[in-house]
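**Q** Have a look at this one.
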Amino acid sequence: METDAPQPGLASPDSPHDPCKMFIGGLSWQTTQEGLREYFGQFGEVKECLVMRDPLTKRSRGFGFVTFMDQAGVDKVLAQSRHELDSKTIDPKVAFPRRAQPKMVTRTKKIFVGGLSVNTTVEDVKHYFEQFGKVDDAMLMFDKTTNRHRGFGFVTFESEDIVEKVCEIHFHEINNKMVECKKAQPKEVMSPTGSARGRSRVMPYGMDAFMLGIGMLGYPGFQATTYASRSYTGLAPGYTYQFPEFRVERSPLPSAPVLPELTAIPLTAYGPMAAAAAAAAVVRGTGSHPWTMAPPPGSTPSRTGGFLGTTSPGPMAELYGAANQDSGVSSYISAASPAPSTGFGHSLGGPLIATAFTNGYH
């Protein structure tokens, strides 16, 4: 009989592997638990049978689980190359428990501090947080190329209780700048499978990830300056915070001249010189720059390459908001701004290294 109770077919992270349980994929929407039990009953005695259903619509999700009394039933199912149920080919496999997902750390002695001003030093950070309790270590993450810190770092306190007190205040003021403080998390928590690493995004000039409020992604290489109470050596940090990776792509110039649609706008409309020059370009078939013709008076030139026209102050979201850009990024870039130059600020994607932490997370 179908059941609306919570379905135990999906194993909990700590469930041991049951060699008698099978995952059945590719089920027809019409397949019932009775039909599933009847089909697999020919291979052995079925102990448990489940068709997984949506808790709201009660519609089949297209897969289920079958547990045999002994492993011989599983072997017989696997020995048969093709299985068909309710006029649909199904895919039975041995079921394995889901791998445990890393859990967020709730008790820790280490905090992440982000949004520091460029003139803030590690001594400034340590001095500020000493008002909450004893600071064991403080560090800022540096770009080894420019030898300037990236605006964030970590502080380790003597006890977890001090961290709780610090994190009760989400934003702190250090050197006349509001900085963000949160509990540091292990790398496995902050960089799960399928993170945004490698996704191309463009950062507006003069803006960093803290201004955008974007989630943070682990940097491949940072070096850290640490407070003198303890030295850190080695690579591979135990903690990491997520920043998007950034790159600017420049569209190549087309090799052939780009001419307007001849039937729409006659070349003679632009004057004899323009018509002659365009005709000469067609004959030569070469040139380092494409020919472009101005649109008729009163029309608005289309924007190309995702950049604004030189006289349009439009919103930043239109400037950098490509169709495949994350909505989480574009939602923060909405203020009107004059069209920028092609120069960009310093890149966050340079060669960086990070030091290891010594509290068991690496």
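The backbone N, Cα and C atoms fix where each Cβ goes, and this holds for glycine too.
Unsubstituted: the structure retains its original residues.
Below are the features listed in Swiss-Prot for this protein:
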{"type": "DOMAIN", "residues": "20-110", "note": "domain 'RRM 1'"}
{"type": "DOMAIN", "residues": "109-186", "note": "domain 'RRM 2'"}
{"type": "MUTAGEN", "residues": "F63 to L", "note": "Abolishes RNA binding; when associated with L-65 and L-68"}
{"type": "MUTAGEN", "residues": "F65 to L", "note": "Abolishes RNA binding; when associated with L-63 and L-68"}
{"type": "MUTAGEN", "residues": "F68 to L", "note": "Abolishes RNA binding; when associated with L-63 and L-65"}
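I'd like to know what surrounds each of these features in this structure.
**A** In the predicted model, the domain 'RRM 1' (20-110) has a mean pLDDT of 89.
In this structure, F63 (mutagenesis position) is part of a beta strand by DSSP.
In the structure as shown, the Cβ atom of F65 (mutagenesis position) sits within 10 Å of 22 other Cβ atoms.
According to its DSSP assignment, F68 (mutagenesis position) is in a strand. Its Cβ taken as reference, F68 (mutagenesis position) is surrounded by 25 other Cβ atoms within 10 Å in the chains shown.
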**Q** Let's check the environment of F63 (mutagenesis position): how many other CB atoms sit within 10 Å of its CB?
**A** 18
**Q** Which residue counts does DSSP give the domain 'RRM 2' (109-186) for helix, strand and coil?
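**A** Across the domain 'RRM 2' (109-186), DSSP assigns the residues as follows: 16 helix, 36 strand, 26 coil.
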